[in-house]
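Step one of this worksheet: look at the structure below.
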Amino acid sequence: MMQPSIKPADEHSAGDIIARIGSLTRMLRDSLRELGLDQAIAEAAEAIPDARDRLYYVVQMTAQAAERALNSVEASQPHQDQMEKSAKALTQRWDDWFADPIDLADARELVTDTRQFLADVPAHTSFTNAQLLEIMMAQDFQDLTGQVIKRMMDVIQEIERQLLMVLLENIPEQESRPKRENQSLLNGPQVDTSKAGVVASQDQVDDLLDSLGF
């Protein structure tokens, strides 16, 4: 015996499923819009690549500053080494002369070499000072990167605040797990969840998430 066709019923069921999916999708979309989450999601999607670019900028600026400082140190080192070597040599020669005075010709040569050393010192110190200035100027990246990092911290804190507000406003009461009694005294003052913007520290954030079961 042939089975009766159930095609109309199948078509009716499929239509109901599609209708329900569409209704649920619309409800979810409306709920997101009412909660402001649609904009929050869009902002988060934009914030992630922006944060990545900002971090890359900080890395670049830090690397450039480090390279400039290292180059200046390497350039200054030979000048410092040369002055140190010449000064030690002249000091030893003068010590020897005072211990056993030499003839006039040798003394004149010692004086001439000493005067030449003194004449060369300003050039070495001037070059070194220029390199020190370059090292100091290389540290200006801290102002720029500091502003970038501060901006990123502000964005992260705002996202955290918004997410906490969503949890506080929408998590079902029965899903909140009671805090363990042995931790209640260790966590200090509890967060007043009836007021907006009261979460002021990371410890309070952790306590709040723990009390909500996360």
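Cβ atoms are placed via backbone N, Cα and C, with glycine included.
Modelled residues match the original; the substitutions are not represented.
For Trp94 (mutagenesis position), the Cβ neighbour count at a 10 Å cut-off comes to 13, with all displayed protein chains included. Under the three-state DSSP scheme, Trp94 (mutagenesis position) falls in the helix class. Annotation of the published mutagenesis Trp94 to Arg in Swiss-Prot: Loss of localization to the cell pole; the original residue is retained in the structure shown.
Swiss-Prot documents Phe117 to Ser as a published mutagenesis change and attaches the note Loss of localization to the cell pole. A simple way to gauge crowding: the CB of Phe117 (mutagenesis position) has 16 other CB atoms within 10 angstroms, across all the protein chains here.
Listed in Swiss-Prot as a mutagenesis experiment, Gln147 to Ala is described as follows: Severely diminished function, exclusive clockwise flagellar rotation. DSSP classifies Gln147 (mutagenesis position) as helix under the three-state reduction.
Record note (Swiss-Prot) on the mutagenesis of Gly188 to Glu: Diminished ability to stimulate dephosphorylation of CheY-P.
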Task: Would you count the other CB atoms within 10 A of the CB of Gln147 (mutagenesis position), including those on all shown protein chains?
output: 11
- prompt: Roughly how many Å separate the Cα of Trp94 (mutagenesis position) from that of Phe117 (mutagenesis position), to the nearest whole number?
  reply: 13
